[in-house]
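J.: Supplied in structure tokens, the structure appears directly below.
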Amino acid sequence: MPLSVGQGYFTSSISSEKFNAIKESARLPELSLWEKIKAYFFTTHHAEALECIFNLYHHQELNLTPVQVRGAYIKLRALASQGCKEQFIIESQEHADKLIIKDDNGENILSIEVECHPEAFGLAKEINKSHPKPKNISLGDITRLVFFGDSLSDSLGRMFEKTHHILPSYGQYFGGRFTNGFTWTEFLSSPHFLGKEMLNFAEGGSTSASYSCFNCIGDFVSNTDRQVASYTPSHQDLAIFLLGANDYMTLHKDNVIMVVEQQIDDIEKIISGGVNNVLVMGIPDLSLTPYGKHSDEKRKLKDESIAHNALLKTNVEELKEKYPQHKICYYETADAFKVIMEAASNIGYDTENPYTHHGYVHVPGAKDPQLDICPQYVFNDLVHPTQEVHHCFAIMLESFIAHHYSTE
């Protein structure tokens with residue numbers, strides 16, 4: 001079969017004949033009786049997939065923008081079964097992209113051209129200008145990027161899987177990620193950036209510190225200790241840590257020392273296990289998120305962000321003295337986000353409000369809006385940035401890593 005949608009045992013196939021019928025039809029196809037029965041008892045996303053295919057074939061008649069067309073293509077890829085995702089190929093050209101879906105034999109079953117909108121991803125273009133790509137990056141024997149983090153770094157949808165595809169399930173979140181596309185971890189490890197294998201333990205909701213069983217949320221979510229316990233250290237890894245925001249924003253903890261010390265203890269564990277390269281990242285200024293700006297705890301969030309980063313940086317300096325043969329660096333995430341926010345403001349992006357106020361959960365029976373992959377907003381929701389901001393962050397971080405970990 002050309003395309004299978006759904007996951008695990010709950011899959012549904014879309015034949016090449018169905019593709020052709022959708023292409024020739026002026027109306028959105030209806031589900032067959034058997035397809036309706038499967039959709040009723042199992043979540044196959046068959047109807048959503050057919051709608052995406054219809055929108056792709058008929059984007060001109062529907063007056064869809066290039067962003068909406070790309071959104072339909074990305075959503076269809078997210079709905080496709082795991083073994084079919086390699087059938088989706090984007091061929092980039094000078095003024096347009098060709099969006100392709102192939103069958104099992106490598107033949108095109110869908111191929112459309114979409115122009116590159118000059119205003120799309122304007123923020124990423126600005127950051128690219130100020131942070132030109134480093135040339136001839138050589139990271140020595142580093143072959144893997146290993147990530148420990150929370151929803152900012154969760155590229156595998158770990159919280160999505162843990163909550164049985166509930167958090168986040170709203171249409172403005174892509175493939176179980178807490179953003180409207182890809183995360184900075186995926187960009188950074190991709191062939192267009194550092195081109196390294198990615199090993200990602202990050203999970204949405206994760207905290208830096210461990211909390212007692214008397215705290216139900218603390219018991220449910222992951223933390224640095226649990227993530228590190230799942231990891232087998234290697235001297236060929238660059239271990240990257242970005243945690244702490246949920247301790248202050250989600251669990252409303254204020255023991256900065258406990259939050260930082262837990263992270264440092266776990267960093268020492270992997271160093272003892274053989275890791276030679278570590279990058280420790282501070283948290284963004286939590287008071288600058290739409291949630292923080294309108295919260296009664298705005299000042300508290302700002303103070304905690306500053307205190308956390310100052311203490312974390314001091315501890316990293318102590319680690320560098322304790323392990324002089326290792327490459328251990330601290331990255332000021334808050335400064336990077338300030339640069340991105342300023343650039344966004346200068347070109348007219350909304351830096352104050354979230355793109356969506358809906359929340360994380362899809363309401364059964366409701367029709368979610370089309371996924372927008374590049375709105376001119378810094379924040380996709382009240383606390384999480386858009387994928388474009390993730391891309392900008394990866395651009396800046398690539399320059400930092402090239403400068404501090406390169407062997408040339």
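Cβ coordinates come from backbone N, Cα and C, glycine included.
Heads up, this one's the original sequence, none of the swaps are in it.
What Swiss-Prot lists as active site, nucleophile is S151, and the listing cites a curator's inference. The active site annotation in Swiss-Prot covers D381, H384. Listed in Swiss-Prot as a mutagenesis experiment, S151 to A is described as follows: 5-fold decrease in deacylase activity. Does not affect translocation by T3SS and cellular localization. Annotation of the mutagenesis experiment S153 to A in Swiss-Prot: No change in deacylase activity. Under its mutagenesis annotations, Swiss-Prot gives D247 to N the following note: 5-fold decrease in deacylase activity. Does not affect translocation by T3SS and cellular localization. Annotation of the mutagenesis experiment H384 to N in Swiss-Prot: 5-fold decrease in deacylase activity. Does not affect translocation by T3SS and cellular localization.
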J.: Hey, of the recorded positions listed (D247, D381), which one tops the CB count within 10 A?
T.: D247
J.: Nearest of the recorded positions to S151 (mutagenesis position) by CA-CA distance, picking from D247, D381, H384?
T.: H384
J.: Among the mutagenesis positions listed here, S151, S153, which has the most company in the form of other Cβ atoms within 10 Å of its Cβ?
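T.: When each Cβ's neighbours within 10 Å are tallied, S153 tops the list.
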J.: When you measure from the Cβ of H384 (mutagenesis position), which residues in the chain that are at least 6 apart have a Cβ under 8 Å away?
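T.: For H384 (mutagenesis position), the qualifying residues are S151, L152, F178, T179.
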J.: According to DSSP, collapsed to three classes, what secondary structure does D247 (mutagenesis position) have?
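T.: In three-state terms, D247 (mutagenesis position) counts as helix.
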J.: Tell me, by DSSP, whether S153 (mutagenesis position) is helix, strand or coil?
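T.: Assignment for S153 (mutagenesis position) reads coil.
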J.: Sorry to bug you, but what's the C-alpha spacing from D247 (mutagenesis position) to D381 (active site), rounded to the closest Å?
T.: 19
